[in-house]
Each structure stands twice: as structure tokens, then as C-alpha cells.
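The structure appears right after this line, and notes come after that.
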Amino acid sequence: MRVLLIEDDSAIAQSIELMLKSESFNVYTTDLGEEGIDLGKLYDYDIILLDLNLPDMSGYEVLRTLRLSKVKTPILILSGMAGIEDKVRGLGFGADDYMTKPFHKDELIARIHAIVRRSKGHAQSVITTGDLVVNLDAKTVEVAGQRVHLTGKEYQMLELLSLRKGTTLTKEMFLNHLYGGMDEPELKIIDVFICKLRKKLDAVSGNQSYIETVWGRGYVLREPDAEMRESA
């Protein structure tokens, strides 16, 4: 999961980064509202975490500008201001949720997962595709009840495919999701990851086809062919 953190307090930012990275999130941090706006417009994040007290501009202004710019990325406000007026104002400007500092790591992670699931159209933490089950909270994968052990990158790719099931994802989208524009390898690495992911799924699924190649475009996750499932 790719997270943009806009927070000017370096100690708090570092603490939040550690919380998120311990859950294998990719975190990109800035302490300036203007830069946060630029990054939010330019890159595809799963969620933006926004502090309200920034040195160059108000967090409310960051929020308002992003929404006026048609940036639909879910935004979670993290603020030391606990007044009901602050919460109402933040939600009114287009925030998806509001958390008051200090907060517990488990609650932050749970809120992030819930917000991202809703934004992707998944109210539940489990996405099922045929016999394939991806648990977004536990970060586990099963096929017909059998656990499939994936590397971090393999899981991130399958999670993205599951969240956008039925949508063709380009190799550039995978690279951006996995590396966020930092030290990106060549595009062909995506083919390697997909090949390994398919082999692991095939080994426990009776060669049911979940990940389809869309030649010249990318890859898409689809429900396995009904006849193939019946004959398996």
C-alpha cells in the first residue's frame, strides 16, 4: 500500500513512518503543504495522511486544493486539535476520516485499511476471486483453503490486482505501486514477478487461470473459467 504522509513534525513523522513500514506500507513523506499538493496530484497513492498545522499553509487549504483539483485519493487527517469544530470542518472540506493525536498504531492501521477498502469499493477485508481469497488485513492468500506463501512484492501485486479486479493494469502502474518512482528497475521485472506469482497460484489451484495477460497492455485478475473449475 502506498501512503503519502504530509507532516511537519519530524519526530511524529518518523514515528508514523515506522508504524506503517512495519506493516509493509510504502511511505512517502513531506513536511510542506505545497509539495504535498504536487505529490498528491502527480502520483497514485492509496491514501494521504494529512496534518493540519503545516509551516507553509493550512492543512485545510491542502485538503481543499486537492479536492478542487479532482484528486480522489482518500485523505485521513491526523491532528492534535480535538475540537468538534475542527473535525466537522475537516470532513466538510472532503476528508474521509479524522484522528486525534496521540493515537495507537493498531487503530491507525485499522482506520487506513477501512478507508482504503471503502475507496476501492470493498467494505470487507477479504476479496474472493473463485477459490482465491486475499485477506487485506492479515496480508494472507489462500486458494481453496490452502495457504499460499508469497514474497512482499508478490503479495503487493496480487493485492493491487484484487482491489482492481477486472481492470487491466499496466506494467508502469505495477512499478509505480511497488517502487513509487524511487530506484525503479526495468519494466521486465514485472513479467518476472507475475510469472512467479502464477506458478505459486497454479501449484495449489489445479492450474486455474486467475491472472490474464492483456497483450500490449498489461495484466488483469478475472474469475477463473467456470468450466475449468468444474473439471478441476
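Every residue gets a Cβ built from N, Cα and C, even glycine.
Because the structure is a prediction, the values reported are computed rather than measured.
Taken from Swiss-Prot, the feature domain 'Response regulatory' covers 2-116.
When other Cβ atoms within 10 Å of the Cβ of Ser15 (mutagenesis position) are tallied across all protein chains shown, the result is 14. According to DSSP, Ser15 (mutagenesis position) sits within a helical segment. For the published mutagenesis Ser15 to Arg, Swiss-Prot gives the following note: 90% reduction in phosphoryl transfer from CckA-P to CtrA via ChpT.
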Just give the helix, strand and coil counts over the domain 'Response regulatory' (2-116), going by DSSP. 53 helix, 25 strand, 37 coil
